[in-house]
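A.B. asks: Pasting a structure here, questions to come.
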Amino acid sequence: MYDWFSEMRKKDPVYYDGNIWQVFSYRYTKEVLNNFSKFSSDLTGYHERLEDLRNGKIRFDIPTRYTMLTSDPPLHDELRSMSADIFSPQKLQTLETFIRETTRSLLDSIDPREDDIVKKLAVPLPIIVISKILGLPIEDKEKFKEWSDLVAFRLGKPGEIFELGKKYLELIGYVKDHLNSGTEVVSRVVNSNLSDIEKLGYIILLLIAGNETTTNLISNSVIDFTRFNLWQRIREENLYLKAIEEALRYSPPVMRTVRKTKERVKLGDQTIEEGEYVRVWIASANRDEEVFHDGEKFIPDRNPNPHLSFGSGIHLCLGAPLARLEARIAIEEFSKRFRHIEILDTEKVPNEVLNGYKRLVVRLKSNE
């Protein structure tokens with residue numbers, strides 16, 4: 001795929017494939033992400049659907065349609081402001097000890113002879129942390145993972161659609177049951193002027209949005225640092241922060257995203273009509289040689305590193321500071337405990353949007 005990205009950046013950085021516009025270069029990807037006045041994140045007719053729901057024209061809808069990810073200003077700004085402070089440096093500082101202790105406990109459960117570190121570390125860590133932030137029972141983490149996969153992948157054969165619908169209703173019911181027993185941020189949402197479905201969507205987004213991406217960031221970092229034999233250098237030169245940023249660039253947890261044009265738009269040499277869908281390839285933009293010297297090469301101390309893996313503009317990922325903190329602590333503690341990592345088996349996430357591993361089986365030797 002990356003060979004195709006490289007070819008398209010040179011030949012057709014903005015390309016129409018007969019169905020959807022595709023963007024490959026850093027310059028135009030960033031332009032689409034930043035220009036919310038021309039490129040909308042509302043891909044589902046958010047406002048129209050919400051109005052129909054309130055008027056009773058729609059009896060049931062999926063709450064995750066109604067979030068800051070799928071809205072434009074001014075509603076987007078209102079939604080984002082309600083939880084911005086929980087990801088502030090001051091708030092995250094209070095979580096560092098909890099994250100480190102949780103990471104050490106999870107590492108204790110790993111069998112160094114052979115074990116799956118996606119299952120034992122990369123999956124549970126972000127779920128446990130967001131559960132604490134929201135005041136939800138940590139013992140329900142297995143349910144959170146199942147629901148997270150459901151919302152992230154939205155996969156299913158025709159015969160499985162009914163079962164998927166039942167699981168989605170379970171998720172909605174769970175969030176409803178805990179709306180009045182959460183922490184300050186949950187109370188803030190409950191007491192806001194949002195509609196009931198917006199409140200549900202908001203809490204569901206906070207609960208699961210960062211799980212898959214943080215899991216992918218941790219597992220991708222382990223893969224990249226092992227593949228390029230970088231663990232010793234990262235330890236000795238204390239390159240954890242820069243190396244994780246490079247893993248974000250080189251192996252982004254999210255490969256692409258989509259916007260919809262609000263008006264006729266000129267992008268590069270192409271003219272895109274109003275109402276067209278535009279797919280921007282973050283994974284391609286992150287290796288654009290016009291921005292990243294030796295973009296196809298993994299450089300653990302790369303600086304500067306203006307990758308787009310957490311987005312750009314008003315939709316820059318709200319939870320990015322938390323994801324970075326979790327990944328840094330996970331990699332630090334993992335690296336301190338194990339000096340040799342042998343990858344035995346892997347299984348990729350079956351999804352062209354998310355980039356990560358369902359399984360990452362390793363053999364480890366401790367530093368003792």
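Any Cβ shown, glycine's included, is placed from N, Cα and C.
Although substitutions are noted, the structure shown does not include any of them.
Okay, these came from Swiss-Prot:
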type    : residues                                     : note
BINDING : His76, Arg80, Thr257, Arg259, His315, Cys317 : heme binding site
MUTAGEN : Asp77 to Arg                                 : 1.4-fold reduction in styrene epoxidation activity. 13-fold increase in lauric acid hydroxylation activity
MUTAGEN : Thr213 to Trp                                : 19-fold reduction in styrene epoxidation activity. No effect on thermostability
MUTAGEN : Thr213 to Ala                                : 1.2-fold reduction in styrene epoxidation activity. No effect on thermostability
MUTAGEN : Thr213 to Val                                : 147-fold reduction in styrene epoxidation activity. No effect on thermostability
MUTAGEN : Thr213 to Phe                                : Loss of styrene epoxidation activity. No effect on thermostability
MUTAGEN : Thr213 to Ser                                : 5-fold reduction in styrene epoxidation activity. No effect on thermostability
MUTAGEN : Thr214 to Ala                                : 2.7-fold increase in styrene epoxidation activity. No effect on thermostability
MUTAGEN : Thr214 to Val                                : 3-fold increase in styrene epoxidation activity. 6-fold increase in lauric acid hydroxylation activity. No effect on thermostability
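Quick one: how deep are these features, and who are their neighbours?
C.D. replies: If you draw a 10 Å sphere around the CB of Thr257 (heme binding site), it holds 20 other CB atoms from the protein chains shown.
For Asp77 (mutagenesis position), the number of other Cβ atoms no farther than 10 Å from its own Cβ, over all displayed protein chains, is 13. DSSP assigns Asp77 (mutagenesis position) to a helix in the three-state reduction.
Spatially close to Thr213 (mutagenesis position) yet at least six residues away along the chain are Pro253, Val254, Cys317, Ala323, Leu354, judged by Cβ distances under 8 angstroms.
Thr213 (mutagenesis position) falls within a helical segment according to DSSP.
Other Cβ atoms within 10 Å of the Cβ of Thr214 (mutagenesis position) number 28 in total over all chains.
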A.B. asks: Got a sec? Which of these binding-site residues, Arg80, Arg259, His315, has the most Cβ atoms within 10 Å?
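C.D. replies: Sorting the candidates by Cβ neighbours within 10 Å, the top entry is Arg259.
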A.B. asks: Tell me the Cβ contacts of His76 (heme binding site) under 8 Å, same chain only and six or more apart in sequence, or just say none.
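C.D. replies: His76 (heme binding site) has long-range Cβ partners Phe36, Ser41, Met68, Ile314, His315.
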A.B. asks: What is the interatomic distance between the Cα atoms of Asp77 (mutagenesis position) and Arg259 (heme binding site), given in whole Å?
C.D. replies: 18
A.B. asks: Taking just the CA atoms, what is the gap between Thr214 (mutagenesis position) and Arg259 (heme binding site) in Å?
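C.D. replies: Cα to Cα, Thr214 (mutagenesis position) and Arg259 (heme binding site) are separated by 23 Å.
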A.B. asks: Hey, what's the Cβ neighbour count for Cys317 (heme binding site) at 10 Å?
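C.D. replies: Cys317 (heme binding site): 19 neighbouring Cβ atoms within 10 Å.
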A.B. asks: Restricting to the record's heme-binding residues (His76, Arg80, Thr257, Arg259, His315, Cys317), give me the longest CA-CA distance in Å as a whole number.
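C.D. replies: It comes out at 19 Å between the most distant Cα atoms.
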